[in-house]
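Down below is the structure, laid out as structure tokens.
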Amino acid sequence: MARQGCFGSYQVISLFTFAIGVNLCLGFTASRIKRAEWDEGPPTVLSDSPWTNTSGSCKGRCFELQEVGPPDCRCDNLCKSYSSCCHDFDELCLKTARGWECTKDRCGEVRNEENACHCSEDCLSRGDCCTNYQVVCKGESHWVDDDCEEIRVPECPAGFVRPPLIIFSVDGFRASYMKKGSKVMPNIEKLRSCGTHAPYMRPVYPTKTFPNLYTLATGLYPESHGIVGNSMYDPVFDATFHLRGREKFNHRWWGGQPLWITATKQGVRAGTFFWSVSIPHERRILTILQWLSLPDNERPSVYAFYSEQPDFSGHKYGPFGPEMTNPLREIDKTVGQLMDGLKQLKLHRCVNVIFVGDHGMEDVTCDRTEFLSNYLTNVDDITLVPGTLGRIRPKIPNNLKYDPKAIIANLTCKKPDQHFKPYMKQHLPKRLHYANNRRIEDLHLLVERRWHVARKPLDVYKKPSGKCFFQGDHGFDNKVNSMQTVFVGYGPTFKYRTKVPPFENIELYNVMCDLLGLKPAPNNGTHGSLNHLLRTNTFRPTLPEEVSRPNYPGIMYLQSDFDLGCTCDDKVEPKNKLEELNKRLHTKGSTEERHLLYGRPAVLYRTSYDILYHTDFESGYSEIFLMPLWTSYTISKQAEVSSIPEHLTNCVRPDVRVSPGFSQNCLAYKNDKQMSYGFLFPPYLSSSPEAKYDAFLVTNMVPMYPAFKRVWTYFQRVLVKKYASERNGVNVISGPIFDYNYNGLRDIEDEIKQYVEGSSIPVPTHYYSIITSCLDFTQPADKCDGPLSVSSFILPHRPDNDESCNSSEDESKWVEELMKMHTARVRDIEHLTGLDFYRKTSRSYSEILTLKTYLHTYESEI
């Protein structure tokens, strides 16, 4: 896994240029490799000055794949963005005469070099036909009118060493647009129905263009690749990156290794990735087709097309406006031109095509705006990155009077109809992976869908009529259904007529590398988790090696060796029962088969821990942390919730298998008035009165804030039983997480910052729980022979429940909603704990990786 930090060992290799509503968009050519840097020194901006010589010519050079350096002028796809084109670029390279299609009267025309594309008899041999030439002039069918066909092996012309990959990316394509079907988008619908598709693909947070396009290219979260927003401030650079500024041309902002650089480094040619908006879509398609016709030693293997639509129209009209139909038709028409062009070149059974979006679109207007001036008196002292999310920093850097915690307090639960929640960034849901970067402000506002946030009314721009400039926007929580986007894979390497579960866009970089036969650079994706998309797999994942093997202690200590300060053993009757209870701890029995349904979790770092068996649960107990790394138990549909006997209330039993020196002591909790304790296995779910004593062992105990204990107790007493009843039994694995540096990775001991007062008991930052059942609820969890279903949570361990504004009410009113907000992937938990789950199962490892990367969003169907 790639390090989830702003400054890792990534190589910053390219200059990313993209802007919405102006004349720039992302673009790279095969040789566009600039200085590799991720430095904090003086900026090295590509200024305008070297590109002043435009006296050369683009004759024979239009959309050349090699970037020409100064002082010569350029004719590549980005020369417009850099104002470096030769003087005749528009005249020679952007021809539009006679349009982009053949008509009957043009068939066999005399070649005219002024035409945008040709319908002459020699156009096929010269590779510059209009894409419908064969259809109109030779009687062939459009690609869309042909039946679906299963392409079992690539059918490529001689000289193609691998199937080329074309990435067709569309901005702001909400997943639900696909419901418009073949009446509006017949070509896209055919790609979907004949190839491999997901009901949606999840973008990364924030669901903005810059972060997501670069995530698609690198497989990294924004906190890892550094592009944390469409605009951002770097306190070390003391510089601001935004759409309309020159700073975005500076290499120092861009981390990671994008696909085209991975390709070039491994000897695979890459074509242009995105395009200046001044270049018409038709010209982009024709250029890609011409590149595909290049000689073998010049032809790239990977290409990309980028469309600014339907994002532009989605902002203007909203996702549900009737005006959205025409932009979608235009995109589909462009897809049809590409596929007809490929068929014309006899490449339609050779090329792999990915049709993919960067994010969705929501119905938003400026009439639904929360103003911070209604909550704060000093809004002029802060800088707010406004809109569908809020990032707050002091207007004056290093202002000693700036107090983010005070601002949080003034923004928390102040109104019953408040449409945002404030967070310190380290308290954001871990699934967002949006904290570990200095460009992410300490104070963050998660905004409710369909709403905006701004400092004050004067910051919101409206038309002179008072109406909004926009009707749609994006950027919200990436689990919200309106933010989901599209994924379709089509071609000889993708499966035929296959629907796959939703996945996150960090996974696509690895797939694209597999399609091109490349070794991926380090990234945040899980390589192999999308193997089920492909007909054949070039990469076969293997189980990670277990680093630390457990100890299996027996009864080694006497009851008298312990002084826990809270024992209740003196209340056990009869007295010889105490010995019997301890003997129970010596027996393994069948607990492993019952409670570790998918094998024992492996520890992937060096430590010492013990396997502790009990009738109702099993634990991996850490001698370092004085608590379990994990506790696993299986609850049947018929399980009953029982009460706790009075004599077991507020007491803990010693565990005679573990040294007193490696056990917690209740005296620590008596000294720390802010801390209480709870149990990883819930005593309420014990199968017998005798088994209940096991649940009160000190080795089942973990530190908990009293406020959090309300959440944990409700989860254990009510929700676990509810899930077991609904799903025909569940297996539950729970444990602590330590992530004080909020980098999304397991803390080492030196990084843990808080302990129960006067003790060596570390205080977790979070607790996790993994709940697994059979996908087919007719099968009980412990007898499942089919696919598995998983729901996972990473619950923040905090001294208050301020995140839930109704936490003063009964837990039934708010705890489950809080848990849904902190839903997570199993992979997130593995990175945060250093554990590896699901190691013993009949399912393939690729299937297990798919399960581990699944996120239960609790959203309605798209």
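Glycine is no exception: its Cβ is also placed from the backbone N, Cα and C atoms.
Here the original residues stay in place, and none of the substitutions has been built in.
Values in this document were obtained by computation on a predicted structure and should not be read as measured data.
Residues or ranges marked as domain 'SMB 2' in Swiss-Prot (evidence: sequence analysis): 98-142. For D171, T209, D358, H359, the entry in Swiss-Prot reads Zn(2+) 1 binding site, with the evidence type experimental evidence. Look at Swiss-Prot and you will find T209, N230, D311, H474 tagged as 1-hexadecanoyl-sn-glycero-3-phosphate binding site, backed by experimental evidence. The 1-(9Z-octadecenoyl)-sn-glycero-3-phosphate binding site annotation in Swiss-Prot covers T209, N230, D311, H474. Here Swiss-Prot describes F210 to A as a published mutagenesis experiment; the accompanying note says: Reduced lysophospholipase activity. Quoted from Swiss-Prot, the note on mutagenesis experiment N230 to A is: Reduced lysophospholipase activity. Quoted from Swiss-Prot, the note on the mutagenesis of L851 to A is: No effect. K852 to A or R appears in Swiss-Prot as a published mutagenesis result, with the remark: Strongly reduced catalytic activity. In Swiss-Prot, the entry for mutagenesis T853 to A states: No effect. The structure shown retains the original residue.
In this structure the alpha carbons, written CA, of H474 (1-hexadecanoyl-sn-glycero-3-phosphate binding site) and H359 (Zn(2+) 1 binding site) are 7 Å apart. Here the domain 'SMB 2' (98-142) has a mean pLDDT of 96 out of 100. Taking DSSP states H, G and I as helix and E and B as strand, the domain 'SMB 2' (98-142) has 13 helix, 3 strand, 29 coil. For the recorded site, D171 (Zn(2+) 1 binding site), the DSSP three-state label reads strand.
Per Cα geometry, N230 is the residue among the recorded positions N230, D311, L851, K852, T853 nearest to T209 (Zn(2+) 1 binding site). Neighbour density at the Cβ, taken as the number of other Cβ atoms within 10 Å, is lowest among the recorded positions D171, T209, N230, D358, H474 for N230.
Remark: of the recorded positions H359, K852, the most isolated position is K852 (fewest other Cβ atoms within 10 Å of its Cβ). Counting only residues at least six positions away in the same chain, the Cβ atoms of F503, E504, E507, T526, S529, R825, V826, R827 sit under 8 Å from the Cβ of T853 (mutagenesis position). Within 8 Å of the centroid of the Cβ atoms of D171, T209, D358, H359, where the record puts Zn(2+) 1, the same chain has further Cβ atoms from G172, P203, T207, K208, N212, L213, D311, G357, H474, T485. Around L851 (mutagenesis position), a 10 Å sphere centred on its CB holds 24 further CB atoms from the protein chains shown.
When the CA atoms are compared, the recorded positions lying within 10 A of D171 (Zn(2+) 1 binding site) are D311, out of the candidates N230, D311, L851, K852.
Rounded to a whole value, the Cα-Cα separation of H359 (Zn(2+) 1 binding site) and D311 (1-hexadecanoyl-sn-glycero-3-phosphate binding site) is 9 Å.
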